[in-house]
Amino acid sequence: MPVQAPQWTDFLSCPICTQTFDETIRKPISLGCGHTVCKMCLNKLHRKACPFDQTTINTDIELLPVNSALLQLVGAQIPEQQPITLCSGVEDTKHYEEAKKCVEELALYLKPLSSARGVGLNSTTQSVLSRPMQRKLVTLVHCQLVEEEGRIRAMRAARSLGERTVTELILQHQNPQQLSSNLWAAVRARGCQFLGPAMQEEALKLVLLALEDGSALSRKVLVLFVVQRLEPRFPQASKTSIGHVVQLLYRASCFKVTKRDEDSSLMQLKEEFRTYEALRREHDSQIVQIAMEAGLRIAPDQWSSLLYGDQSHKSHMQSIIDKLQTPASFAQSVQELTIALQRTGDPANLNRLRPHLELLANIDPSPDAPPPTWEQLENGLVAVRTVVHGLVDYIQNHSKKGADQQQPPQHSKYKTYMCRDMKQRGGCPRGASCTFAHSQEELEKFRKMNKRLVPRRPLSASLGQLNEVGLPSAPILSDESAVDLSNRKPPALPNGIASSGSTVTQLIPRGTDPSFDSSLKPVKLDHLSSSAPGSPPDLLESAPKSISALPVNPHPVPPRGPTDLPPMPVTKPIQMVPRGSQLYPAQQADVYYQDPRGSAPAFETAPYQQGMYYTPPPCVSRFVRPPPSAPEPGPPYLDHYSPYLQDRVINSQYGTQPQQYPPMYPAHYDGRRVYPAQSYTREEMFRESPIPIDIPSAAVPSYVPESRERYQQVEGYYPVAPHPAQIRPSYPRDPPYSRLPPPQPHPSLDELHRRRKEIMAQLEERKVISPPPFAPSPTLPPAFHPEEFLDEDLKVAGKYKANDYSQYSPWSCDTIGSYIGTKDAKPKDVVAAGSVEMMNVESKGTREQRLDLQRRAVETSDDDLIPFGDRPTVSRFGAISRTSKTLYQGAGPLQAIAPQGAPTKSINISDYSAYGAHGGWGDSPYSPHANIPPQGHFIEREKMSMAEVASHGKPLLSAEREQLRLELQQLNHQISQQTQLRGLEAVSNRLVLQREVNTLASQPQPPQLPPKWPGMISSEQLSLELHQVEREIGKRTRELSMENQCSVDMKSKLGTSKQAENGQPEPQNKIRTEDLTLTFSDVPNGSALTQENLSLLSNKTSSLNLSEDSEGGGDNNDSQRSGVVSNSAP
């Protein structure tokens, strides 16, 4: 019984006894059939025949020479042998010796393979020659040159080795990255298609399923059958693609075609192809033949990867390649190599190998070819030795293939992620042409290479100007942390905002601690990303220090305390995200991330010590909220805090600070798209609770300050001194506000008055802040303006320019604002004191905040300065600029009669008309993005309703309308409870007010447009806190109020309403009875809150009415039924 032949790699041991050859008793003896057996096993044979193929051994075993080529591979000492004397003569003996020497030299290339035989063949077995070359070389080494059959085999092995050498040289001259694309292009050029390993296999099996029983189907029916079966698993399957697969089988002659007159032909599968193995082999053979026709030389391992997606079909593909080889294919390959050398210039002088290759190509490979002569044998083996030496020399010294693989292509993410197929299956179908890393070493190597790359183009023109004007953008980056720009190609920047995939990911902390909370890392969405399917990228890898194109703040953050205080050591770095960065894909408009900060009360004053100030916290970009359970229309609700980088930053990473402040608007606002509706659980809690409540951290987006670069050069001056509110004195408010009425006692009235005075003093101090000494920001082109302030619907096409330049409103400085207020007040109702002035410190602070808001809002334009009179060009509130004309409303002063005995205070409508324009009480064409800040006593609830109204001109959904109606009902119920506490007189006063409000509500109102201008107030947090203190004061002084004062207050409200009837456009104010408690008593600090409360609180009611009116239903009855709305602080 024949012995099973061993694997070709086990050529150093006897296939019978499996013992390694040696020079003593187990000398390797090669037979004429190509098998090599040790001398001991050969002597034990019962008959002189090969134990594997039973080939007769014609020569005496004792006369067969030892295979010295194998002995040198096992490291044995080659014994001196008696020179073999051939019967044909001495000349033939010389030829034999020369041929034997050639084989021994070629066998040395198998030395790395032999050294690894004990541990198995793995990646550490590095050899200059490829595996096909090694395999053919092993065949040559096993040939017995003494026997005639051995010489025939040696000549065929030499020819095969030479042909493979030509193929290797051609492979060295072709681009492996383009190999697969060229192959499939050649396949498609012939009307065929390969759908991928998995899909192609399924398609072939379905074809076999339809035709294996010998049935004849038309092409159309066959294609439809396959497509219908493939669709559940492969939705991309189409009739066209499957038709191309059938065409591939048709070219392979797998069908027996029956033609029919005036009808489609019927196809029947040939009997020899009615098994999957036979059909697949013919299918693969057709693809290999197409590649050969196209002049492509593809290795068997590459074929296995391309057609099967693994490395287990190399021998299958090799057999197909060998079967398709013809005697003419060798000469054709030599011609192709000549053409390739002409194209490259032949730097290695490979043309010298051409005569040897032609000699090998002329060898007859047929089995019945005559045996070669000794001279032909010598010439053939010398030629193959020269050719193989030339290949090895080219690979070692002139090959560009290895260097090409070291250089990543133009795509910056080349091999920076692990290959998914390699991780999951252990093999990659793309082989060397795969653009993903196949090992951790390769991954780290290319990531390091990419870190040294500089972005190929700046993020925007404005960022280039940062460097042109010499601003210190690069020195801001610390040595310890940098931005990973290498793995991300900077895309084009529409409208100056970095689009999805932007290279900028994080601004660098100034400190030495590049800490980064893991919860701040953006989540990578695989279905939106074009990166590798493997591990997600680390967006915060270190990057070069020379990144000057980052949109960083060129101005250092000023100290956060008074200038006379000693500076505190900064122990926490400032982490910011530049404006232009996109941590999230552009399509990710409906996913919001959770605020990483801990839970904290929303408005509880932090227990800071007086005289201390705190380090700014790291600011992160756009933390979006969890997906809503019940979506609401309109933009998401946003917390309103000052956008100033210097103003409202409280370090949220200190464990000792329980208070967190939500941001004013999304820090990373992308103005090019409309944000989806959100379900505001916290807003519903606001509506249900009449008292301020704390906000859970999950609903509080992280605060992000506004980048200063976004402003024009005219805004070079902004406060460098800290806001007084940052020095937060201790305010002993023990019980924090909660969602339910707190059982703990409230602060005393004296404490509330004292705290109010402190806040008023801090608001007053803001007036004297001097401009900073550093240089102004550079003039940025309009394309880089952050577009939060523009209509989102217009931003996509860039149509907001018309709104910017077509209208003008001189509302950007203190001079013009007061001038307009004075001019408007003169022809209208005159105040009791006869002059328009701000009698209250709080009113001044509010006015300054509003002016600061307007200045910041309109400075997104790049118009020239327009001086007015002899006033300074740039006021302390910034430069005069242009914005929409409709921002100015000539509604006249809104005046209320002050209580008797209280200081007279006038309130100009210009002080509040900005809110009408911004919030939707007038004909403003702009829509705020739900981030209108509070002014004075403007409360968060007010802005929530404004956010609801600001639906960008889109009708509110039914859920929003029901929510608004429910809110009004709840507020009316709370109002009725509050009014019952005041007694019969308060009830009667409320009825009088109700009748008056109903009369006003019956008047026609101007058409409402959605508000579109978001406001920003730097002192907003102080205003909120002041509002809380005043609410407490109102509650404490409610029992002490005088009945006659209540009457006076009611008269003042009626007088205000009458002003609107006397020719003034009614500002749609509805007075909220619950907040009348704030005005029923004298307020400390020499002012009464009656007038402001009437106007401010009534604006909330009008915003609610606008929210319902914007539906188109005009349902105002709910809000007009009582004329009051709850004043719950957010």
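Glycine is treated like the rest: Cβ placed from N, Cα and C.
Modelled residues match the original; the substitutions are not represented.
A coil conformation is recorded for CYS14 (mutagenesis position) in the three-state DSSP classification, outside any helix or strand. CYS14 to Ala appears in Swiss-Prot as a published mutagenesis result, with the remark: No effect on localization to stress granules.
Of all Cβ atoms in the protein chains displayed, 21 besides its own lie within 10 Å of the Cβ of CYS14 (mutagenesis position). The Zn(2+) 1 binding site feature in Swiss-Prot is assigned to CYS14, CYS17, CYS38.
Under the three-state DSSP scheme, CYS33 (Zn(2+) 2 binding site) falls in the coil class. Here Swiss-Prot flags CYS33, HIS35, CYS50, ASP53 as Zn(2+) 2 binding site.
While the structure shown retains the original residue, Swiss-Prot records the mutagenesis experiment ARG188 to Ala with this note: No effect on CDE RNA-binding. Counting every protein chain shown, 13 other Cβ atoms lie within 10 Å of the Cβ of ARG188 (mutagenesis position).
Around ARG219 (mutagenesis position), taking its Cβ as the centre, 18 other Cβ atoms fall within 10 Å, counting all chains. ARG219 (mutagenesis position) falls within a helix when secondary structure is assigned with DSSP. Where Swiss-Prot documents ARG219 to Ala as a mutagenesis experiment, the accompanying text is: No effect on CDE RNA-binding.
Quoted from Swiss-Prot, the note on the mutagenesis of LYS220 to Ala is: Strongly decreases CDE and ADE RNA-binding. Increases target-mRNA expression. Increases ICOS surface expression; when associated with A-239 and A-260. Long-range Cβ proximity for LYS220 (mutagenesis position), meaning a same-chain Cβ under 8 A and a gap of 6 or more residues, is found for SER264.
Annotation note: ARG229 (mutagenesis position) sits in a helical segment as assigned by DSSP. Under its mutagenesis entries, Swiss-Prot includes ARG229 to Ala with the note: No effect on CDE RNA-binding.
Other C-beta atoms found within 10 angstroms of the C-beta of SER238 (mutagenesis position) number 15, with every protein chain shown included. Per Swiss-Prot, mutagenesis SER238 to Ala is noted as: Decreases CDE RNA-binding.
Neighbour density for LYS239 (mutagenesis position): within 10 A of its CB lie 12 other CB atoms from the protein chains shown. According to DSSP, LYS239 (mutagenesis position) sits within a helical segment. Swiss-Prot documents LYS239 to Ala as a published mutagenesis change and attaches the note Strongly decreases CDE and ADE RNA-binding. Increases target-mRNA expression. Abolishes CDE RNA-binding and highly increases target-mRNA expression; when associated with A-260. Increases target-mRNA expression. Increases ICOS surface expression; when associated with A-220 and A-260.
Of all Cβ atoms in the shown protein chains, 17 besides its own fall within 10 Å of the Cβ of TYR250 (mutagenesis position). For the mutagenesis of TYR250 to Ala, Swiss-Prot gives this note: Decreases CDE RNA-binding. Increases target-mRNA expression. The structure shown keeps the original residue.
Annotation of the published mutagenesis SER253 to Ala in Swiss-Prot: Slightly decreases CDE and ADE RNA-binding; the original residue is retained in the structure shown. Note on SER253 (mutagenesis position): other Cβ atoms within 10 Å of its Cβ, all shown chains, come to 12. Under the three-state DSSP scheme, SER253 (mutagenesis position) falls in the coil class.
Mutagenesis annotation in Swiss-Prot: LYS259 to Ala, described as Strongly decreases CDE and ADE RNA-binding; the structure shown retains the original residue. The Cβ of LYS259 (mutagenesis position) lies under 8 Å from the Cβ of SER265, each of which sits 6+ residues away along the same chain.
Around ARG260 (mutagenesis position), the C-beta neighbours below 8 angstroms that are at least 6 residues distant in the chain are LEU266. In Swiss-Prot, a published mutagenesis experiment is listed as ARG260 to Ala, annotated Strongly decreases CDE and ADE RNA-binding. Increases target-mRNA expression. Abolishes CDE RNA-binding and highly increases target-mRNA expression; when associated with A-239. Increases target-mRNA expression. Increases ICOS surface expression; when associated with A-220 and A-239.
SER264 to Ala appears in Swiss-Prot as a published mutagenesis result, with the remark: Decreases CDE RNA-binding.
The note that Swiss-Prot attaches to the published mutagenesis SER265 to Tyr is: Decreases CDE and ADE RNA-binding.
Here the Cβ of CYS434 (mutagenesis position) has 18 other Cβ atoms within 10 Å, regardless of which shown protein chain they belong to. In the three-state DSSP classification, CYS434 (mutagenesis position) falls within coil. According to Swiss-Prot, the mutagenesis experiment CYS434 to Arg carries the following note: No effect on localization to stress granules, reduces RNA-binding.
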When DSSP states are folded down to helix, strand and coil, where does CYS50 (Zn(2+) 2 binding site) land?
-> coil
Counting other Cβ atoms within 10 Å, pick out the least crowded of the binding-site residues CYS17, CYS33, CYS38, CYS50.
-> CYS17
Other than its own, how many Cβ atoms are within 10 Å of the Cβ belonging to HIS35 (Zn(2+) 2 binding site)?
-> 20
For ASP53 (Zn(2+) 2 binding site), the closest of the recorded positions by C-alpha position, picking from CYS17, ARG188, ARG219, is CYS17
Applying the rule Cβ within 8 Å of the centroid of the Cβ atoms of CYS33, HIS35, CYS50, ASP53, what extra residues of the same chain belong around the Zn(2+) 2 site?
-> LEU31, GLY32, GLY34, PRO51, PHE52, GLN54, THR55
SER238 (mutagenesis position) versus CYS17 (Zn(2+) 1 binding site) - Cα distance in angstrom | 58
Taking only the recorded positions CYS14, HIS35, CYS50, ARG219, which one has a CA atom nearest to the CA atom of TYR250 (mutagenesis position)?
-> ARG219
Helix, strand or coil at SER264 (mutagenesis position) [DSSP, three-state] | strand
By the DSSP assignment reduced to helix, strand and coil, which category contains ARG188 (mutagenesis position)?
-> helix
Would you kindly give the Cα-Cα distance separating CYS14 (mutagenesis position) and CYS38 (Zn(2+) 1 binding site), rounded to the nearest Å?
-> 6
If one measures from the C-alpha of SER253 (mutagenesis position) to the C-alpha of CYS50 (Zn(2+) 2 binding site), what distance in angstrom results, rounded to a whole number?
-> 40
